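Below is one structure, written out as structure tokens, with a few remarks after it.
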Amino acid sequence: MTNKELQAIRKLLMLDVSEAAEHIGRVSARSWQYWESGRSAVPDDVEQEMLDLASVRIEMMSAIDKRLADGERPKLRFYNKLDEYLADNPDHNVIGWRLSQSVAALYYTEGHADLI
């Protein structure tokens, strides 16, 4: 994975550098910035986890696409705060929250869903 690909996926998932560094790379934010700048190579395990998260996002989108195909206009929860998300999803973490935000924002901005 190139540095630009890493940054593109991180931004698509709505993760900031510190969140990605802590929860995916388990490194300092500075190390993550080195990967994104191209100063250091992206480790294979980080590449795989980012690709896995992008796949999870696609699965989430597929579930919404099925609802749309059935004629439903989904109402998607957009959590402003991590604490709100965790109250409804206690087994998740910041990564799940950001994935949820990413998908909800996409469908809302494309006019396919309402946010609640």
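Glycine residues also receive a Cβ, built from the backbone N, Cα and C atoms like all the rest.
Keep in mind that this structure shows the original residues, not the substituted ones.
Feature annotation from Swiss-Prot assigns DNA binding site to Y34; the stated evidence is experimental evidence. If you look up Swiss-Prot, you'll see H92 marked as Mg(2+) binding site, on the strength of a large-scale study or a structure entry. Annotation of the published mutagenesis R30 to A in Swiss-Prot: Loss of regulation by Aca2 at both the transcription and traduction levels; the original residue is retained in the structure shown. Among the mutagenesis entries in Swiss-Prot is Q33 to A, noted as: Loss of regulation by Aca2 at the transcription level. Listed in Swiss-Prot is the mutagenesis experiment Y34 to A, annotated as follows: Loss of regulation by Aca2 at the transcription level. The annotation that Swiss-Prot gives for the mutagenesis experiment R39 to A reads: Loss of regulation by Aca2 at the transcription level. Here the residue is the original one, while Swiss-Prot reports the published mutagenesis D45 to A with the comment Specifically abrogates RNA-mediated translational repression; no effect on transcriptional (DNA-based) repression.
All features noted in Swiss-Prot, drawn onto the structure.
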residue: R30; record: mutagenesis position; DSSP (3 states): helix
residue: R39; record: mutagenesis position; DSSP (3 states): coil
residue: D45; record: mutagenesis position; DSSP (3 states): helix
residue: H92; record: Mg(2+) binding site; DSSP (3 states): coil
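Y34 (mutagenesis position) sits 16 Å from D45 (mutagenesis position), counting Cα to Cα. Ranked by CA distance from the residue listed as 'Mg(2+) binding site', the mutagenesis positions R30, Q33, R39, D45 have D45 at the top as the closest. R39 (mutagenesis position) sits 8 Å from Q33 (mutagenesis position), taking the C-alpha atoms as the reference points. The two recorded residues, Q33 (mutagenesis position) and D45 (mutagenesis position), have Cα atoms 16 Å apart.
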